[in-house]
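Below you'll find the structure, written out as structure tokens, and then a few comments.
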Amino acid sequence: MGNIMDGKSVEELSSTECHQWYKKFMTECPSGQLTLYEFRQFFGLKNLSPWASQYVEQMFETFDFNKDGYIDFMEYVAALSLVLKGKVEQKLRWYFKLYDVDGNGCIDRDELLTIIRAIRAINPCSDSTMTAEEFTDTVFSKIDVNGDGELSLEEFMEGVQKDQMLLDTLTRSLDLTRIVRRLQNGEQDEEGASGRETEAAEADG
């Protein structure tokens, strides 16, 4: 699938943006390498359901472009640049990668249903006019052109862009505004943090 940024790089960001993001990144992650645990802690993603935890792990993996188990500064900037400045096509490619849990280049019903359930568990404000099962059925009935029960990247890209309802729903359900706001403002979830961290550690153990 190639680079999901499609050529977008740090050079396209202003020096001010890069400096601010670097300062925040190094403040939160002095080692220069963000682990999955730190990723979850920074965004206040604690005490998650199994579905929500899987979604967070999958999101982390899609931002870990070189697959070394860490998010470094370049990957961090690429991820933020995608969210803040990415075009529809670039975001759809990222959505596809997020849904393609096993990384085989196709999305099957179980993968889509799992991520939709996870998104709703972590973001209750997302669109809920349909159940996760109904939304999954709708997606496949509309854009699984060859009817093989799997969505290729081409089917996903073309189908979603042709259907405004699907595009709007996906955009709302994968709204990363909260995460971006935390990164931009350097906000920390201080209230009750120590107690939740203890609970999270116990849950992870």
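Numbering starts at 1 and runs along the chain as displayed.
Keep in mind that glycine also has a Cβ here, set from the backbone N, Cα and C atoms.
Unsubstituted: the structure retains its original residues.
In the three-state DSSP classification, Asp68 (Ca(2+) 1 binding site) falls within coil. Sequence-distant neighbours of Asp68 (Ca(2+) 1 binding site): no residue of the same chain at least 6 apart has a C-beta under 8 Å from its C-beta. Under the heading Ca(2+) 1 binding site, Swiss-Prot lists Asp64, Asn66, Asp68, Tyr70, Glu75, citing experimental evidence as support.
Other Cβ atoms within 10 Å of the Cβ of Asp102 (Ca(2+) 2 binding site) number 10 in total over all chains. Among the features that Swiss-Prot reports, Ca(2+) 2 binding site is placed at Asp100, Asp102, Asn104, Cys106, Glu111.
Look at Swiss-Prot and you will find 51-86 tagged as domain 'EF-hand 2', backed by experimental evidence.
Here Swiss-Prot flags 131-166 as domain 'EF-hand 4', drawing on experimental evidence. According to DSSP, the domain 'EF-hand 4' (131-166) comprises 25 helix, 3 strand, 8 coil.
Recorded in Swiss-Prot as a mutagenesis result, Val77 to Glu carries the remark: Decreases affinity for calcium and promotes magnesium binding at EF-hand 2. The 10 Å shell around the Cβ of Val77 (mutagenesis position) contains 21 further Cβ atoms across the protein chains shown.
DSSP classifies Tyr99 (mutagenesis position) as helix under the three-state reduction. Per Swiss-Prot, mutagenesis Tyr99 to Cys is noted as: Constitutively activates GUCY2D.
Cβ atoms within 8 Å of the centroid of the Cβ atoms of Asp100, Asp102, Asn104, Cys106, Glu111 (the Ca(2+) 2 site) belong to the same-chain residues Tyr99, Val101, Gly103, Gly105, Ile107, Asp108, Glu150, site residues excluded. Applying an 8 A CB threshold to same-chain residues 6+ apart, the list for Tyr99 (mutagenesis position) reads Ile107, Glu111, Leu112, Ile115, Phe156.
Other than the site residues Asp64, Asn66, Asp68, Tyr70, Glu75, same-chain residues with C-beta atoms no more than 8 angstroms from the centre of those residues' C-beta atoms, the Ca(2+) 1 site, are Gln33, Phe63, Phe65, Lys67, Gly69, Ile71, Asp72.
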